[in-house]
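*Asks:* Sending over a structure as structure tokens; questions will come in a sec.
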Amino acid sequence: MSRAFIIDPTISAIDGLYDLLGIGIPNQGGILYSSLEYFEKALEELAAAFPGDGWLGSAADKYAGKNRNHVNFFQELADLDRQLISLIHDQANAVQTTRDILEGAKKGLEFVRPVAVDLTYIPVVGHALSAAFQAPFCAGAMAVVGGALAYLVVKTLINATQLLKLLAKLAELVAAAIADIISDVADIIKGTLGEVWEFITNALNGLKELWDKLTGWVTGLFSRGWSNLESFFAGVPGLTGATSGLSQVTGLFGAAGLSASSGLAHADSLASSASLPALAGIGGGSGFGGLPSLAQVHAASTRQALRPRADGPVGAAAEQVGGQSQLVSAQGSQGMGGPVGMGGMHPSSGASKGTTTKKYSEGAAAGTEDAERAPVEADAGGGQKVLVRNVV
């Protein structure tokens, strides 16, 4: 048993409490000075990044507002850093103070320990005197240690509360920063999506316009091609209007009571020999237009049959007229399908043949009967004059 049977356990208790206060020198917050320097440098750069007088307008104001928000954010972070440094420093001082108090109490007990040991050598009452001496010193030392520890606990609680406040403020700043960043990112994403949607919309509108133009061009091309094709077929003979053309052609050869395919001319078209087409080489003339009229030929042929052929030039002329009349009669009978002679016309009646005398009241033979009339030049209608000699 130790002679300082009260002081020694007290010193051991103080050493245990001292060990609970940590080993080494408490950190004074020097680890946070580097971050504080970073924040201060960022603040200086942000302050220099504000738009000057050469940049005005809404864009400059918007940039200045964003820059001011960043400055405020870094300024608050720097303030939090300073407060945290101060808090850590205060807590470190409290720990160091508590250590010092415990160290002083321990040293005080160690200082009186030899006295307590010496008192134990007094016979009979030495241990009682030593105990009475050690007890007040140990109680005092433990009171001081208890006070130091209480101070440390209170200081720690205060600093912890301040730390929680700083952490809450830091969380708020970080949340605001994240919200700002998220807002910026959301704005960027929104703007990007808006631009992408606008691009897609414009692209779709452009494709629609291109499709409309393409369909319009193709439709116009087919329309013009179809029109050109119709015009082409319309311009080709026989493809359009063929039926109407054939009907007109067949109508030219139609006759009453006869088929249009028989190829016979209509009887009304032969009413006058002057309307017949010219046939070169017939009778030595230029066509039927050069022949005398049918009435003249009929009269000449009738009178030629009642009288013998005259001699001389007059007879030759009459024969020529008779030959032409026979040719006309043959042509008429072939073209009209009627009786031979004078294009289907009937010869004069027997009454006209039986009349051999006539009294003239006009011309050179006026007032004479059974007289021979002088020759008369008759115009045949085709520009050719025919000498006709009428015999009474």
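Note: Cβ is positioned from N, Cα and C throughout, glycine not excepted.
Relevant sequence annotations retrieved from Swiss-Prot are reproduced here:
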- Phe5 to Arg: Severely destabilizes EspA and blocks ESX-1 secretion in vitro, but does not impact the cytotoxicity in cellular models of infection. Can induce pro-inflammatory responses in THP-1 cells and is as virulent as wild-type during the acute phase of infection in mice (MUTAGEN)
- Lys41 to Ala: Severely destabilizes EspA and blocks ESX-1 secretion in vitro, but does not impact the cytotoxicity in cellular models of infection. Can induce pro-inflammatory responses in THP-1 cells and is as virulent as wild-type during the acute phase of infection in mice (MUTAGEN)
- Phe50 to Arg: Severely destabilizes EspA and blocks ESX-1 secretion in vitro. Attenuated in cellular models of tuberculosis infection (MUTAGEN)
- Trp55 to Arg: Impairs EsxA and EsxB secretion in vitro. Modest impact on EspD stability and secretion. Attenuated in cellular models of tuberculosis infection (MUTAGEN)
- Gly57 to Arg: Impairs EsxA and EsxB secretion in vitro. Modest impact on EspD stability and secretion. Attenuated in cellular models of tuberculosis infection (MUTAGEN)
- Lys62 to Ala: Severely destabilizes EspA and blocks ESX-1 secretion in vitro. Attenuated in cellular models of tuberculosis infection (MUTAGEN)
- Cys138 to Ala: Does not affect secretion, but inhibits disulfide bond formation. Alters mycobacterial cell wall integrity and significantly attenuates virulence (MUTAGEN)
*Asks:* Rank aside, I only need the closest one: which of the mutagenesis positions Phe5, Lys41, Lys62 has its C-alpha nearest to that of Cys138 (mutagenesis position)?
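*Replies:* Out of the listed candidates, the nearest Cα belongs to Phe5.
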*Asks:* Which residues does Lys41 (mutagenesis position) neighbour through Cβ under 8 Å, counting only same-chain ones at least six apart?
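*Replies:* Lys41 (mutagenesis position) has no long-range Cβ partners.
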*Asks:* What three-state secondary structure does DSSP assign to Cys138 (mutagenesis position)?
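*Replies:* Assignment for Cys138 (mutagenesis position) reads helix.
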*Asks:* Between the Cα atoms of Lys62 (mutagenesis position) and Phe5 (mutagenesis position), what distance do you get, rounded to the nearest Å?
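*Replies:* Distance between the two Cα atoms comes out at 78 Å.
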*Asks:* For Phe5 (mutagenesis position), what residues in its own chain, 6 or more apart in sequence, show a Cβ-Cβ distance under 8 Å?
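*Replies:* Listed in sequence order: Ser130, Ala131, Gln134.
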